[in-house]
Amino acid sequence: MATIEEIAHQIIDQQMGEIVTEQQTGQKIQIVTALDHSTQGKQFILANHEGSTPGKVFLTTPDAAGVNQLFFTSPDLSAPHLQLLTEKSPDQGPNKVFDLCVVCGDKASGRHYGAITCEGCKGFFKRSIRKNLVYSCRGSKDCVINKHHRNRCQYCRLQRCIAFGMKQDSVQCERKPIEVSREKSSNCAASTEKIYIRKDLRSPLAATPTFVTDSETARSAGLLDSGMFVNIHPSGIKTEPAMLMAPDKAESCQGDLSTLASVVTSLANLGKAKDLSHCGGDMPVVQSLRNGDTSFGAFHHDIQTNGDVSRAFDTLAKALTPGESSACQSPEEGMEGSPHLIAGEPSFVEKEGPLLSESHVAFRLTMPSPMPEYLNVHYIGESASRLLFLSMHWALSIPSFQALGQENSISLVKAYWNELFTLGLAQCWQVMNVATILATFVNCLHSSLQQDKMSPERRKSLMEHIFKLQEFCNSMVKLCIDGHEYAYLKAIVLFSPDHPGLENMELIERFQEKAYVEFQDYITRTYPDDTYRLSRLLLRLPALRLMNATITEELFFKGLIGNVRIDSVIPHILKMEPADYNSQIIGHSL
């Protein structure tokens, strides 16, 4: 870092200087001096002055007749700072004050979203966060960002904004018109201040949690030693965005950060309207949602005929639908030769041919972007909701699943959504950064222990569930399971006939047997030397039944949708037309 004296010499000799600050490592800011042209050719001397400090430099002419100027910087300032003093200014006070933008070095207009920035960087950051824009860098993600080149790489500019303290949570949602209802918008449906144990995850978290009992301490120590739980800190988080989104898909995968919350909010608003028009009737729809009751009767019929359900999922479509259509098959291709039965038909048709095709192998998850500096409940809940929706879309893309009829399809997904979701966590382990999410849960439980906000029994059940999740995902990752194997494992789980209340259980059992036969054939052809691979994979499925669906909801979804049960949302998703899903299963390839 150049000294003040060196900077002064550069300013005098060249009328142009360069300042390199600690806050802007590798970033150069050009300062054009305010010297009067009439003073050119005169000799300036670095003069000592009473009260001068190492941070001050006085410039004067030999005859002391020139314009005295003082350039100084202060190490306690959060941004580069430049002041000019002249003899003409009253009481030798500062007549010009410059605060430099920490992002690009332009003249700052104040503190915006937690950092001193110019109006340009302020507006750029606000637009990027409000619209959830995703950028990609054409270089090596270390582009120079300054006043003249700040618009060349939006990715590096946004990363620089976040790195220098601009807070995404400080950006408010766009305000609605006055005539619109004052209820929170979908983007505000899940506040970052409301998390499942009421702790703000934006603050740095402790590296190693401690626990009450010795047994819990031993288990947690082994968990951390395995390397699956990582410390939560800014540098660890910031190195990951490149793997969350492929650069060529980045621009086409933009969407709101509250898909599940938007669906629940839309359904709740529809329910309120229905309740107002039928006052004094049965249980309100909103209460039915919270209780998990899905027998809405006429309500379902009305909102489906009016197309309101489809509009309720507009946000989901934006989040999952890209501009490219080549990455997935067209609805006509996917449904060719497959039966489509209306709910309530007495007959069931078994589809000929294989249960799963190559189109069912792809399982592409689009993560919310940009990734926050510290994980919060909104980001975790949104990531989990996208995985849940994608799992349901995958099930609906199977013709044999549609052949079961609407009621059986709903019953199967309601019974086994937790198992499908857990398999999805293992499959998307790296893309979702599940190890960091689980470590966040552990740290939050540790904090609740210190603050005595949770009963020991509840804390123990949550911790055991987290350990089961970690152990299951860890074992699946070690087996190096490919996309075909995950697809067959999900099909075997989905077509389980042992759930009470299912109709035509014989057909469901035949579908499961068909999935097993195709799975066995694939393993034999692909891994001929691994005799026990099929057995090892199938033996992982019983562990899925140990996962408590209620605890999964509390960990991953409660902060986003409150007390609304996943069971109550599933029927609305599955009653959409199958063709609507084929164009939405798209994103970052695993």
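For all residues, glycine too, the Cβ spot is worked out from N, Cα and C.
In Swiss-Prot this protein carries:
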DOMAIN    333-577  domain 'NR LBD'
MUTAGEN   S170 to A  No effect on sumoylation nor on DNA-binding and little effect on binding KAT2B. Greatly reduced DNA-binding, binding to KAT2B and activation of the RARB promoter; when associated with A-185
MUTAGEN   S203 to A  No effect on sumoylation
MUTAGEN   T210 to E  Sumoylated. Repressed OCT4 gene expression. Enhanced interaction with KAT2B; when associated with R-238
MUTAGEN   K238 to A  Abolishes sumoylation. Strongly associated with PML nuclear bodies. No effect on activation of OCT4 but activation not suppressed by additional SUMO1. Increased binding to KAT2B and reduced binding to NRIP1. Abolishes PML association; when associated with A-210
MUTAGEN   S461 to A  Little effect on PKC-stimulated protein stability nor on activation of RARB reporter
MUTAGEN   S568 to A  Greatly reduced PKC-stimulated protein stability and activation of RARB reporter
VARIANT   I29 to M  In strain: CD-1
CB contacts for S461 (mutagenesis position) [other CB atoms within 10 A, all chains]: 15
Distance [Cα-Cα, Å, rounded] between S461 (mutagenesis position) and S568 (mutagenesis position): 24
Residue with minimal Cβ packing [other Cβ atoms within 10 Å] among the mutagenesis positions S170, S568: S170
The domain 'NR LBD' (333-577) [mean pLDDT, rounded to integer]: 83
Separation of alpha carbons, S170 (mutagenesis position) and S568 (mutagenesis position) (Å): 33
